[in-house]
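A.B. asks: The structure's right below; bear with me while I get my questions together.
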Amino acid sequence: MLMATPTSRASLNLLRRSPKPKYFSSSSCHFRPSTFRKSYPCPIWSSSFSFCLPPPRSTTSTSLSSSSFRPFSSPPSMSSAAAAAVESVVSDETLSSNPLLQDFDFPPFDSVDASHVRPGIRALLQHLEAELEELEKSVEPTWPKLVEPLEKIVDRLTVVWGMINHLKAVKDTPELRAAIEDVQPEKVKFQLRLGQSKPIYNAFKAIRESPDWSSLSEARQRLVEAQIKEAVLIGIALDDEKREEFNKIEQELEKLSHKFSENVLDATKKFEKLITDKKEIEGLPPSALGLFAQAAVSKGHENATAENGPWIITLDAPSYLPVMQHAKNRALREEVYRAYLSRASSGDLDNTAIIDQILKLRLEKAKLLGYNNYAEVSMAMKMATVEKAAELLEKLRSASWDAAVQDMEDLKSFAKNQGAAESDSMTHWDTTFWSERLRESKYDINEEELRPYFSLPKVMDGLFSLAKTLFGIDIEPADGLAPVWNNDVRFYRVKDSSGNPIAYFYFDPYSRPSEKRGGAWMDEVVSRSRVMAQKGSSVRLPVAHMVCNQTPPVGDKPSLMTFREVETVFHEFGHALQHMLTKQDEGLVAGIRNIEWDAVELPSQFMENWCYHRDTLMSIAKHYETGETLPEEVYKKLLAARTFRAGSFSLRQLKFASVDLELHTKYVPGGPESIYDVDQRVSVKTQVIPPLPEDRFLCSFSHIFAGGYAAGYYSYKWAEVLSADAFSAFEDAGLDDIKAVKETGQRFRNTILALGGGKAPLKVFVEFRGREPSPEPLLRHNGLLAASASA
């Protein structure tokens, strides 16, 4: 997922992907989506999903001083008044040592704390306001006099705000929350001020209407068109009274989305179940018991062990999932499931009223802009329309329904044959447990027994080897080159085939429930940019971070991953590749910037397909103790199990996408239906087992209420069609033909990964594939092609 949404999960089925398929999107992205950062979360089945930095001075030196980030480096045209305003800010003794305001090569994640946020952000905003005023006075409809100074303003805010927003996601404290909450309205006010600037808007329109328009590159034309459209969507055409109302709505939406995600995090942290009786945890694997004992030790039970306890279960994914999959204790499964399903739905952490207010304000915003509903606003910057999105969801739902019904019948029959008392009354806290038992029986695969073959170091080695084969890049550790926010964070350098650095990325792999948001996401730190390059460099190199929440090392063992966790790492790496391998030098359309939201999941979901490719899987599946490769027969079983319960997993994702669209098209805040009524109604056609009456999954659906996926969750399925078809190009070329794979990989790199937001995604896809996308490969990969043909 692109970080734009802390990922929330309502049940294990949400966390588990459909056999093919942010969060937490930085809430700073409510405005000007092509210029302000977004991050991209995984879909709910996995675990959950900033922008721009500098290149080294040379290919051999580790010094990055020639490209340091300088928050107060003034453009040459800055007036003396603006310069004086900057000087008054910088000269303040309390600010001179503020890490948010210092020149840096890489963000000083290790030295920023809550005390720096208020003074640092306010000083930065004062400086940027002076720059904006100067730009408005001197703006001309030319690239050097409009786009370049605008990019500098946007970039400075993006990088610095992205730094503190990232720390809030991975190193949360009450003090940091409070500081960000205090300055957030001022940051939003500036973003609105920038987005609604008439001089800038008119200058962009003048460029579009000039005789030189046709001579501009496609990337520059896309940039101009996006700026004009986004200005309209941010209210520039409204009269003063309506624009003031619009701005109040945006401020309130920003606050509400932050509060929503904080409530989800706090509610997730709040639940802890202490178990002292080993009978209660029968069936749970040693890896889970070790994790539970480790949690108990951290809570003061110093003598806790995996064998004898005590054990603490939490709602964090590495803890929650094993309970739902393996606990024979049905009462325990029910308790944990209900706790997970009801997160942030009661007491001080209740998100119900927040959801209602968010939906109400989004509808008001849409009406002010002249749209019928918020979904139309959302789709204005996407590939799809409301009608096309609904059409795709219904086509996939029809192809999935009968298979999902049969899945449930198979599950009940299997449970009955095993003598399960619940076989005739199977419900939500039973399906995951019995699905795991059926999968073990049918394919002789136990996911826990696979863990020793998927140690994190081997998985990363194999992933980097695949990237070299497909895209001709080398990835090497660069730990110590950049400050990090936790000792477990790794830092890597990406090099081209000539050995030149072209990008960098951080990787934060492990769950830290006490301070880190759940889920998995990729986000930008800095983007590739010609304008932001420092003296002596032609372009600033992109930097990304990948964040996961997988099982941490237990005892002296490395992190041993489930296959789902392996897929998640591949997924986030796909996002990072599109950010890092861009060839666009226009910073506002480089990498993932300005790509339509329903196309950004293409590279991430494409990369997941390689987890099932034999040579790739065998390169990462090495037993952590013996070095033994995963047995061939086990690989074949894993491949055969790929479409296991495909209809059920597909339907689950379609439910999330459908309720999202319904809430943003037909739901009337304050009307006869509640949000939960809508959820129940949509579930009639998208869930074989009806949801519980007390189902409150919406209260933790961060993708659409605290991220970038409002009226956009369908994007996972939309992009799934694109990604499956893209992977089929490699199948057509021959997956065993290394020469053909390399050639196809280079073509993928030169189109999908390189062109960024500078070209319409459909054009990019056609350039790679030679034709428009087809849903056939997706249905074939999921084993649903026959169902589709008869639907």
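Every residue, even glycine, has its Cβ placed from backbone N, Cα and C.
What Swiss-Prot says about the mutagenesis result for ALA226 to Trp is this: No effect on catalytic activity. THR431 to Trp appears in Swiss-Prot as a mutagenesis experiment; the accompanying note says: No effect on catalytic activity. Annotation source Swiss-Prot lists Zn(2+) binding site at HIS571, HIS575, GLU601. Under its mutagenesis entries, Swiss-Prot includes GLU572 to Gln with the note: Loss of catalytic activity. The feature active site is assigned by Swiss-Prot to GLU572, with experimental evidence given as support. One mutagenesis experiment named in Swiss-Prot is HIS703 to Phe, and its note says Loss of activity. Annotation comment: Swiss-Prot describes HIS703, ILE704, PHE705, ALA706, GLY707, GLY708, TYR709 as substrate binding site. As a published mutagenesis entry, TYR709 to Phe appears in Swiss-Prot alongside the note: Loss of activity.
Help me picture where these features are in the structure shown.
C.D. replies: The 10 Å shell around the Cβ of ALA226 (mutagenesis position) contains 22 further Cβ atoms across the protein chains shown.
In the three-state DSSP reading, THR431 (mutagenesis position) counts as helix.
In this structure, HIS571 (Zn(2+) binding site) is part of a helix by DSSP.
Taking the Cβ of GLU572 (mutagenesis position) as centre and 10 Å as the limit, one finds 32 other Cβ atoms among all the protein chains shown.
Other Cβ atoms within 10 Å of the Cβ of HIS703 (mutagenesis position) number 34 in total over all chains.
According to DSSP, TYR709 (mutagenesis position) is assigned to coil rather than to any helix or strand. Cβ contacts within 10 Å of TYR709 (mutagenesis position), excluding its own Cβ and spanning all protein chains shown: 34.
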A.B. asks: Tell me which of the recorded positions THR431, HIS571, GLU572, HIS575, GLU601 ends up closest to GLY708 (substrate binding site) in space, Cα to Cα.
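C.D. replies: Result: the closest of the recorded positions to GLY708 (substrate binding site) is GLU601.
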A.B. asks: Take the C-alpha atoms of HIS575 (Zn(2+) binding site) and HIS703 (mutagenesis position) and report the distance between them in angstrom, rounded.
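C.D. replies: Rounded to the nearest whole number, the Cα-Cα distance is 17 Å.
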A.B. asks: Out of the recorded positions ALA226, THR431, GLU601, PHE705, ALA706, give me the one sitting nearest to GLU572 (mutagenesis position) by CA distance.
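C.D. replies: Out of the listed candidates, the nearest Cα belongs to GLU601.
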A.B. asks: Quick one: pull the CA-CA distance for PHE705 (substrate binding site) versus GLU601 (Zn(2+) binding site), whole Å only.
C.D. replies: 19
A.B. asks: I'd like the number of other C-beta atoms within 10 A of the C-beta of ALA706 (substrate binding site), please.
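C.D. replies: Excluding its own Cβ, the number within 10 Å is 34.
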A.B. asks: Report, in whole Å, the straight Cα-to-Cα distance of GLU601 (Zn(2+) binding site) from GLY707 (substrate binding site).
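C.D. replies: The separation of the Cα atoms works out to 15 Å.
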